[in-house]
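*Asks:* If you scroll down you'll find the structure; I have some questions about it.
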Amino acid sequence: MYDWFSEMRKKDPVYYDGNIWQVFSYRYTKEVLNNFSKFSSDLTGYHERLEDLRNGKIRFDIPTRYTMLTSDPPLHDELRSMSADIFSPQKLQTLETFIRETTRSLLDSIDPREDDIVKKLAVPLPIIVISKILGLPIEDKEKFKEWSDLVAFRLGKPGEIFELGKKYLELIGYVKDHLNSGTEVVSRVVNSNLSDIEKLGYIILLLIAGNETTTNLISNSVIDFTRFNLWQRIREENLYLKAIEEALRYSPPVMRTVRKTKERVKLGDQTIEEGEYVRVWIASANRDEEVFHDGEKFIPDRNPNPHLSFGSGIHLCLGAPLARLEARIAIEEFSKRFRHIEILDTEKVPNEVLNGYKRLVVRLKSNE
């Protein structure tokens, strides 16, 4: 795929494939992400659907349609402001000890002879942390993972659609049951002027949005640092922060995203009509040689590193500071405990949007 990205950046950085516009270069990807006045994140007719729901024209809808990810200003700004402070440096500082202790406990459960570190570390860590932030029972983490996969992948054969619908209703019911027993941020949402479905969507987004991406960031970092034999250098030169940023660039947890044009738009040499869908390839933009010297090469101390893996503009990922903190602590503690990592088996996430591993089986030797 990356060979195709490289070819398209040179030949057709903005390309129409007969169905959807595709963007490959850093310059135009960033332009689409930043220009919310021309490129909308509302891909589902958010406002129209919400109005129909309130008027009773729609009896049931999926709450995750109604979030800051799928809205434009001014509603987007209102939604984002309600939880911005929980990801502030001051708030995250209070979580560092909890994250480190949780990471050490999870590492204790790993069998160094052979074990799956996606299952034992990369999956549970972000779920446990967001559960604490929201005041939800940590013992329900297995349910959170199942629901997270459901919302992230939205996969299913025709015969499985009914079962998927039942699981989605379970998720909605769970969030409803805990709306009045959460922490300050949950109370803030409950007491806001949002509609009931917006409140549900908001809490569901906070609960699961960062799980898959943080899991992918941790597992991708382990893969990249092992593949390029970088663990010793990262330890000795204390390159954890820069190396994780490079893993974000080189192996982004999210490969692409989509916007919809609000008006006729000129992008590069192409003219895109109003109402067209535009797919921007973050994974391609992150290796654009016009921005990243030796973009196809993994450089653990790369600086500067203006990758787009957490987005750009008003939709820059709200939870990015938390994801970075979790990944840094996970990699630090993992690296301190194990000096040799042998990858035995892997299984990729079956999804062209998310980039990560369902399984990452390793053999480890401790530093003792």
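Count begins at 1; order follows the chain as displayed.
Placed from the backbone N, Cα and C atoms, the Cβ positions cover glycine too.
Those substitutions? Not in this structure, it's all original residues.
Remember, predicted model here, so these are calculated numbers, not experimental data.
Okay, these came from Swiss-Prot:
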- HIS76, ARG80, THR257, ARG259, HIS315, CYS317: heme binding site (BINDING)
- ASP77 to Arg: 1.4-fold reduction in styrene epoxidation activity. 13-fold increase in lauric acid hydroxylation activity (MUTAGEN)
- THR213 to Ser: 5-fold reduction in styrene epoxidation activity. No effect on thermostability (MUTAGEN)
- THR213 to Phe: Loss of styrene epoxidation activity. No effect on thermostability (MUTAGEN)
- THR213 to Ala: 1.2-fold reduction in styrene epoxidation activity. No effect on thermostability (MUTAGEN)
- THR213 to Val: 147-fold reduction in styrene epoxidation activity. No effect on thermostability (MUTAGEN)
- THR213 to Trp: 19-fold reduction in styrene epoxidation activity. No effect on thermostability (MUTAGEN)
- THR214 to Val: 3-fold increase in styrene epoxidation activity. 6-fold increase in lauric acid hydroxylation activity. No effect on thermostability (MUTAGEN)
- THR214 to Ala: 2.7-fold increase in styrene epoxidation activity. No effect on thermostability (MUTAGEN)
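If you look at the structure here, what lies around each of the features I listed?
*Replies:* THR257 (heme binding site) is surrounded by 20 other CB atoms, counting those within 10 A of its CB over all protein chains shown.
Taking all protein chains in view, 13 other C-beta atoms sit within 10 angstroms of the C-beta of ASP77 (mutagenesis position).
On its own chain, THR213 (mutagenesis position) has PRO253, VAL254, CYS317, ALA323, LEU354 as residues at least 6 apart in sequence with a Cβ closer than 8 Å to its own Cβ.
When secondary structure is read from DSSP and collapsed to three states, THR213 (mutagenesis position) falls in the helix class.
In sequence order, ALA122, LEU125, PRO126, PRO253, LEU322, ALA323, GLU326, ALA327 are the residues near THR214 (mutagenesis position), counting only same-chain partners six or more apart with C-beta under 8 A.
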*Asks:* Are there any residues at least 6 positions away along the chain from HIS76 (heme binding site) with a Cβ closer than 8 Å to its Cβ? List them or say none.
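*Replies:* Listed in sequence order, they are PHE36, SER41, MET68, ILE314, HIS315.
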*Asks:* Look up ASP77 (mutagenesis position) in the DSSP assignment and reduce it to helix, strand or coil.
*Replies:* helix
*Asks:* When the number of other CB atoms within 10 A of each residue's CB is tallied over all shown chains, which of the binding-site residues ARG80, ARG259, HIS315 has the maximum?
*Replies:* ARG259
*Asks:* What's the CA-CA gap between THR257 (heme binding site) and ASP77 (mutagenesis position) in angstrom, rounded?
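*Replies:* For THR257 (heme binding site) versus ASP77 (mutagenesis position), the Cα atoms are 20 Å apart.
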